[in-house]
Amino acid sequence: MEDEEGPEYGKPDFVLLDQVTMEDFMRNLQLRFEKGRIYTYIGEVLVSVNPYQELPLYGPEAIARYQGRELYERPPHLYAVANAAYKAMKHRSRDTCIVISGESGAGKTEASKHIMQYIAAVTNPSQRAEVERVKDVLLKSTCVLEAFGNARTNRNHNSSRFGKYMDINFDFKGDPIGGHIHSYLLEKSRVLKQHVGERNFHAFYQLLRGSEDKQLHELHLERNPAVYNFTHQGAGLNMTVHSALDSDEQSHQAVTEAMRVIGFSPEEVESVHRILAAILHLGNIEFVETEEGGLQKEGLAVAEEALVDHVAELTATPRDLVLRSLLARTVASGGRELIEKGHTAAEASYARDACAKAVYQRLFEWVVNRINSVMEPRGRDPRRDGKDTVIGVLDIYGFEVFPVNSFEQFCINYCNEKLQQLFIQLILKQEQEEYEREGITWQSVEYFNNATIVDLVERPHRGILAVLDEACSSAGTITDRIFLQTLDMHHRHHLHYTSRQLCPTDKTMEFGRDFRIKHYAGDVTYSVEGFIDKNRDFLFQDFKRLLYNSTDPTLRAMWPDGQQDITEVTKRPLTAGTLFKNSMVALVENLASKEPFYVRCIKPNEDKVAGKLDENHCRHQVAYLGLLENVRVRRAGFASRQPYSRFLLRYKMTCEYTWPNHLLGSDKAAVSALLEQHGLQGDVAFGHSKLFIRSPRTLVTLEQSRARLIPIIVLLLQKAWRGTLARWRCRRLRAIYTIMRWFRRHKVRAHLAELQRRFQAARQPPLYGRDLVWPLPPAVLQPFQDTCHALFCRWRARQLVKNIPPSDMPQIKAKVAAMGALQGLRQDWGCRRAWARDYLSSATDNPTASSLFAQRLKTLQDKDGFGAVLFSSHVRKVNRFHKIRNRALLLTDQHLYKLDPDRQYRVMRAVPLEAVTGLSVTSGGDQLVVLHARGQDDLVVCLHRSRPPLDNRVGELVGVLAAHCQGEGRTLEVRVSDCIPLSHRGVRRLISVEPRPEQPEPDFRCARGSFTLLWPSR
């Protein structure tokens, strides 16, 4: 921090002042303000002065400078406080809150915006879509709530007219997962009337000035706010503080877009605009006395009934009911009889105003609840997702003193008294009491305790709110003057209360109207006029029923209490003051349960002028905020305190005497040894149960040592844990394998027993178990089952063939080979007849030339030395020249011969059998065979001149050739096709079969590029 801010900028922390006096404090504050340094620390409390101008202190670059840094490492800034709260939440799993306080116009709302922007910028590094959605809603909600809850006042151009406390929920990684907004005491009386120089809520002016002409026409509105009673006071004013802020026209578009991003449907946005327009029209309704009857009860009428039409249309309610609700009210008598009582003009005006205030309040509450419904964390389970942590941001109205202060200012200032009391308890009172309790020597600091002022307001039975509630609940006529007299009677001796009756010489107060409270921030005179009425916050049930019965679902949802029966007797509702007191008590309890961070905002001048600091005005704020006392406590106190056990739990790994567990006499002794090893014992004090650390630098030193050791410890723990997991896994696997082994044994035994039972009769001929159904094996036994099935098939085949004579085995093997080669693609392949193989040597097939063939066969055997004849038959062949000849085919174990039967079976062609690579046949009953040989033309033949005629011998040729190839260990390629491709001298041709009934014997027909076998069909 000192590197970036030199002495010319003053002290960045008021604790560093040489002398703690008001003069030194103000001198340092003014110097820093003049140098553009609007932020200054008091320890961890940030003092912020509103500059009333844009300063280059914000944005992504500034966020990067403060992200992850300690408070003292950078100049004072809102980002530093936001970062400290975020780190405390993320690293220590502590719920934290940032309390932003100060009077109206001190810059609290802007401070809360910058805090939200910082949190949104530093979270969700992994860009999760759900987290981005939540961040967008958090940021956009501020824009929407400002439109409906902020207004221009004489002290602030963008004053929050409601209190806001926002909880932001974070997951264990520190990413926002949701949030919740609590609103407090909307100043709904502003809807009706504003002081000179002030405006109504921004939403009305944004609607009138930012809507398109078409939308204004549909809403029956004019663009000029001066036309409407509720907005004419501020019609000539704008919401802008200076030229950098958006105008009403631009803000309307920004708010509409923000509502869309948050999740408001187009219908809901339209309903909101209609409700705002209805309120404006309602404010223009005037009542006049007439002599007519009918709906205009007792001579009361609406001056301009077109306004009633507009209100009825915009609220989606019947016109007659709207008019009746304005002119009269329904009362249930004791006998549950309904009586309609007409209003006077004054009563009707009161009812109209009460309705307008209530509708706007319900609209604001609905907007807040709608935003909350979008922001609520979804699907969170602490057992699965871990504990959520929270950062709360409190932006609530500041202390207010107006020329005329009413019930709203009384509640606002009571709220500030409660927050000041919390600040005193947490920062001043509790701190000093803890030092005394722990036996820490220090210099006591005197401070003003405002508990007596809080007690004056909220004390049961005698407090101002209790007296006000009693006045509201009394059966008789109790006026505001009587209420004031009761206050005077109860508090005439109270040091912080006075009135004109108690102090007749004080002519600044009006007799019978004013009382004064000496607040911690100064004296405020309150006018009791309207106190009872505003506290009752009464609205006739007729309006509630009217709006509940609206056909607009958005408006209807705002009035659930309108559904109760008109004759139903209900409990008296809590008053506005009591509700506000209860909400303040709950808020303070909520804040007290969190680790607080404070931003104390100071308003530099009443003129809202940049660069001007009114010393007297600021001195007064410094005094009532207790900042000087805070400096004294901070200088005399300690930056941090922790129980010894918690301190050891976090830092014990930084000392050899305390890691992993110490053996010293007590935690206090262990902490002392740890600090002594680091050389930090001079900056701490030892209490009875806690360690008090004076400087934040000591904590940072310990945190840095811890951060260096954490990766090593994590690796050690990971190694140990992974080893444990591996051992657990190993033991489980061993147990699993043992169970699997025994289970498999059981399943194998059971399966084998079942197989044995089923196959007891498998040896019985002639089926040998062919009809037996195999049991379904377990998956693990499937390979075993497959092996058993293969063995069974081999055994059964053996049983079937063992009785076949050895002489028939070659024929059986050939048939098996043919069946495998043809794969069932040929209709008939002669498996049912006996295969003779050598048909040319048979006198039956070759009666005239069998002896001649035998001589030729002997000659070839002597010449080529083959061992056996595999197949022989007469064939009819066609060659590449389209010549058709009768030939003989001889297949031996070494050669394939083509013989000429007309020339004593002379050899026309001899092909080595090893060159034959395959053959092609058709799927029909014809005898066409195409033999394929390596490096030779394909041989196209048709088996011919068989006995009986047209006997099917193709399967026999395929079988003997395939069986021989299997015996040699090579594969014969057999193709079955009705259109067979063949090759002659490299020319591709096709051959097909054409059955002909009139064909006497097989023959070939040649065409260009193809052949056709003409086959006699039987």
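Here the Cβ of each residue, glycine as well, is placed from N, Cα and C on the backbone.
Heads up, this one's the original sequence, none of the swaps are in it.
Some features that Swiss-Prot has for this protein:
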- 9-707: domain 'Myosin motor' (DOMAIN)
- G102, E103, S104, G105, A106, G107, K108, T109: ATP binding site (BINDING)
- 710-739: domain 'IQ' (DOMAIN)
- 824-1017: domain 'TH1' (DOMAIN)
- R826 to A: Reduced membrane association (MUTAGEN)
- R876 to A: No effect on membrane localization (MUTAGEN)
- K883 to A: No effect on membrane localization; when associated with R-885 (MUTAGEN)
- K898 to A: Reduced membrane association (MUTAGEN)
Inset, instruction - Report the residues of the chain - excluding G102, E103, S104, G105, A106, G107, K108, T109 - with C-beta within 8 Å of the mean position of the site's C-beta atoms, for the recorded ATP site, in sequence order. - result: N50, N156, G398, C601, K603
Inset, instruction - With K108 (ATP binding site) as the reference Cα, tell me which of the mutagenesis positions R826, R876, K883, K898 is the closest one. - result: R826
Inset, instruction - If we count other C-beta atoms within 10 Å, could you say which of the recorded positions K108, R826, K883 has the fewest? - result: K883
Legend entry - Proximal but sequence-remote residues of the same chain as G105 (ATP binding site) (Cβ under 8 Å, at least 6 apart): N50, T153, R155, N156, S159, G398, K603, K608
Legend entry - By Cα-Cα distance, the member of recorded positions G102, T109, R876, K883 nearest K898 (mutagenesis position): R876
Inset, instruction - List the same-chain residues at least 6 positions away in sequence whose Cβ sits under 8 Å from the Cβ of E103 (ATP binding site), in sequence order, or say none. - result: R155, G398, F399, E400, A521, C601, K603, Q621
Inset, instruction - For K898 (mutagenesis position), name the DSSP secondary structure in the helix/strand/coil scheme. - result: strand
Inset, instruction - Could you say whether, by DSSP, R826 (mutagenesis position) belongs to a helix, a strand or a coil region? - result: coil
Inset, instruction - Consider the mutagenesis positions R826, R876, K883 and say which one has the Cα lying nearest the Cα of A106 (ATP binding site). - result: R826
Legend entry - Cβ neighbours within the same chain of G107 (ATP binding site) - under 8 Å, at least six residues apart: S48, V49, N50, C601, K603
Legend entry - Where R876 (mutagenesis position) falls in three-state DSSP terms: strand
Legend entry - Proximal residue to S104 (ATP binding site) among mutagenesis positions R826, R876, K883 (C-alpha distance): R826
Legend entry - Residue distribution over DSSP helix, strand and coil in the domain 'IQ' (710-739): 30 helix, 0 strand, 0 coil
Inset, instruction - Report, as a single number, how many Cβ atoms besides its own are within 10 Å of the Cβ of A106 (ATP binding site). - result: 26
Inset, instruction - Pop the mean pLDDT for the domain 'TH1' (824-1017) in here, whole number is fine. - result: 89
